[in-house]
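**Q** Attaching a single structure in structure tokens format; questions to follow.
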Amino acid sequence: MKLTCVMIVAVLLLTACQLITAEDSRGTQKHRTLRSTARRSKSESTTRCRSSGSPCGVTSICCGRCYRGKCT
């Protein structure tokens, strides 16, 4: 019986501590700039645009626009 009460109290305390720390950290990120630059560099490396004069189509993206199969 004592062990059960101790376990219940311990679980309640741990739950309360998690809820308190979750409310305190809402809306804050420690390393916001690291995450945003990592995400940006990853997306830039997969979607680079092609320069003027290079061939373009459905799978390639031009920096300007695609006109008659060539980037302008």
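Each Cβ is built from the backbone N, Cα and C atoms, and glycine gets one as well.
What you see is the original sequence, not a version with the noted changes.
These came from Swiss-Prot, pasted as-is:
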{"type": "VARIANT", "residues": "Ser51 to Pro", "note": "In SVIA-1, SVIA-2 and SVIA-5"}
{"type": "VARIANT", "residues": "Ser54 to Pro", "note": "In SVIA-4"}
{"type": "VARIANT", "residues": "Pro55 to Ser", "note": "In SVIA-3"}
{"type": "VARIANT", "residues": "Thr59 to Ala", "note": "In SVIA-5"}
{"type": "VARIANT", "residues": "Tyr67 to Ser", "note": "In SVIA-2 and SVIA-5"}
**Q** Of Ser51, Pro55, Thr59, Tyr67, the variant positions given in the record, which has the fewest other CB atoms within 10 A of its CB?
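**A** If we count Cβ atoms within 10 Å for the variant positions Ser51, Pro55, Thr59, Tyr67, the smallest count is at Thr59.
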**Q** What is the nearest of the variant positions Ser51, Pro55, Thr59 to Tyr67 (variant position), using the Cα of each?
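**A** Closest by Cα distance to Tyr67 (variant position) among the variant positions Ser51, Pro55, Thr59: Pro55.
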**Q** Work out how many Å separate Thr59 (variant position) and Ser51 (variant position) at their Cα atoms, rounded off.
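**A** Cα-Cα distance, Thr59 (variant position) to Ser51 (variant position): 15 Å.
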**Q** Is Ser51 (variant position) helix, strand or coil when read with DSSP?
**A** coil
**Q** In sequence order, which same-chain residues at least six apart have a C-beta under 8 angstroms from Ser54 (variant position)?
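**A** For Ser54 (variant position), the qualifying residues are Ser60, Cys62, Lys70, Cys71.
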